[in-house]
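Chemist: These came from Swiss-Prot, pasted as-is:
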MUTAGEN   R70 to A  Significant loss of sperm-binding to hamster egg membrane
MUTAGEN   R73 to A  Significant loss of sperm-binding to hamster egg membrane
Amino acid sequence: MWRLALGGVFLAAAQACVFCRLPAHDLSGRLARLCSQMEARQKECGASPDFSAFALDEVSMNKVTEKTHRVLRVMEIKEAVSSLPSYWSWLRKTKLPEYTREALCPPACRGSTTLYNCSTCKGTEVSCWPRKRCFPGSQDLWEAKILLLSIFGAFLLLGVLSLLVESHHLQAKSGL
């Protein structure tokens with residue numbers, strides 16, 4: 001009975017972006033087989049990954065698929081799925097946001113890029129993120145120009161003031 005329910009979970013999980021690319025790896029099928037072999041570990045397999053909040057470019061999707069392939073290969077060799085929930089969590093909290101940022105920020109993104117929705121595997125053309133969102137602590141070119149001009153102006157003013165003080169000092173000295 002639980003195998004039937006487990007099959008439904010894998011059909012839903014098959015739409016996650018981890019399973020969108022590189023069909024030769026057959027990740028969803030391998031994951032289903034691995035979990036069906038480990039009947040006692042039903043709890044670890046039952047947790048379906050939720051990647052609906054993410055969209056990745058093709059290169060990032062291939063990286064995630066390759067990484068998942070390697071993780072599943074280790075689990076198949078060890079015949080253990082206990083680390084599967086922590087892998088899904090790490091992927092969702094660490095790698096997918098990192099890959100999304102890489103795909104939408106310079107230098108990888110120039111103007112627009114095609115991202116694939118992680119819940120539907122459908123590609124959509126999207127605009128790149130603004131530089132301030134990609135690099136929140138950095139300044140854009142206009143702000144850098146203003147900063148440089150301000151510093152230049154301050155040094156110029158200090159130079160003129162220094163010249164005036166020195167000139168008055170020399171006039172006072174020659175007048176004595």
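Just so you know, glycine gets a Cβ as well, placed from its N, Cα and C.
Looking at the shown structure, what environment does each listed feature sit in?
Modeler: All protein chains shown were included, and the count of other CB atoms within 10 Å of the CB of R70 (mutagenesis position) stands at 11.
Cβ neighbours within 10 Å of R73 (mutagenesis position), excluding its own Cβ and spanning all shown chains: 12.
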